[in-house]
Amino acid sequence: MATTTSCSLLLSSTLFLHSPPSSHLSFFNLSSSRSSPISLYPIRSKRYFRILSKLSLNDNNRDDDDDTLHFTPFSAVKPFFLLCTSVALSFSLFAASPAVESASAFVVSTPKKLQTDELATVRLFQENTPSVVYITNLAVRQDAFTLDVLEVPQGSGSGFVWDKQGHIVTNYHVIRGASDLRVTLADQTTFDAKVVGFDQDKDVAVLRIDAPKNKLRPIPVGVSADLLVGQKVFAIGNPFGLDHTLTTGVISGLRREISSAATGRPIQDVIQTDAAINPGNSGGPLLDSSGTLIGINTAIYSPSGASSGVGFSIPVDTVGGIVDQLVRFGKVTRPILGIKFAPDQSVEQLGVSGVLVLDAPPSGPAGKAGLQSTKRDGYGRLVLGDIITSVNGTKVSNGSDLYRILDQCKVGDEVTVEVLRGDHKEKISVTLEPKPDES
């Protein structure tokens, strides 16, 4: 291939001087700064060689015969001829070089299209990020010198659109202590928000904004009961104020338990994930690979306050019931037994399993049903109260088990409580009531 190319170039340069009868070419004098044109006309061979023999370096030598070749000195054409020959030879050597051929194998090709999983992630983000909002928590402060009342940003967090009526779901700790709340949608429009209601025990709150319905994109709601460890999850939020940030990971664990930041009450069945969750992600959605909501990002385990690969989300099955009550009634009507119980560690030291009743006020459901409190006798000796071992046939080993069972009940439900009283067991029927401050 290289030989053929070089030969073709040499032949072309030769034919350039031996033009066929019908040709007429113009180019520039390579040896002159004047760039005067050179013309080639048809000639006869004998006449051609005779003219070449008379050519000199004098540019004024001309032949005025009809068959004249109007030509600059041959010295002007010679460099061009040599240049063509050199180029042909160089190209021949270059094409034949094996080093160049081997190097060509490493040329970077045009980037290919995104892979299938990448396209799915991009599509998931584009479809769901319009549902995610940025929440600014403003607190009222009074200037010590001017006594002016100022609104100072106290914190920020994330949330998501629940419905077309403008309800926004987030964490309670995101809005706690706020005097003024503002919600920024994906198109950067900002609206004042009002608190519809909140559940401190589960760290869930619902806000409402007066926004046009065409600006509201409710998030698709999924289920969390059938989640599996290892499946992909996606978190969208505003970490450190960086709005609409996507992080990915997997479900690292299920049925975890964390405590409510407001009340200390345990939140059960929490989802653990290694998707990066940082300050500002609180209240944002955790999505499965189909783009449906499976949890609310609420906490991280980190000594430094930044993501350490251990994040927690409240499962959507828990959130759904709470949000429905908050939207309808502005509060959560959660059933209670009406008791105070001992820390789990204290019961473990007794060598028994269950929940030790410390106090069952007579006005509460458990007190009305006859559950006994822990007390001291006339000699000052401690007399243990009832130890709850099961509710409706479900074993109760600690306080978390009791809360989990009650979360599945409603106000007015009658439950059967089995207790250990002294050295014997008893079953007592208790009618559940709402918390006094929620009635």
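FYI, residue positions are counted from 1 along the chain as it appears here.
Heads up, the Cβ atoms here are built off N, Cα and C, so glycines get one too.
Unsubstituted: the structure retains its original residues.
Computed from a predicted structure; not experimentally measured.
Under the DSSP three-state reduction, H173 (active site, charge relay system) is assigned to helix. Cβ neighbour count for H173 (active site, charge relay system): 21 (other Cβ atoms within 10 Å of its Cβ, all protein chains included). As annotated by Swiss-Prot, active site, charge relay system applies to H173 (among others).
The feature active site, charge relay system is assigned by Swiss-Prot to D203 (among others), with sequence analysis given as support. Secondary structure from DSSP puts D203 (active site, charge relay system) in coil.
In Swiss-Prot, a mutagenesis experiment is listed as S282 to G, annotated with the note Loss of activity. For S282 (mutagenesis position), the same-chain residues lying six or more positions away in sequence with a CB closer than 8 A to its CB are G157, S158, T170, N171, H173, V174, G237, N297, T298, A299. The secondary structure of S282 (mutagenesis position), as reduced to three states from DSSP, is coil rather than helix or strand.
Positions annotated as active site, charge relay system by Swiss-Prot, on the basis of sequence analysis: S282 (among others).
As annotated by Swiss-Prot, domain 'PDZ' applies to 326-423, with the evidence given as sequence analysis.
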(message) Please give me the CB contact count at 10 A for D203 (active site, charge relay system), counting all chains in the structure.
(response) 29
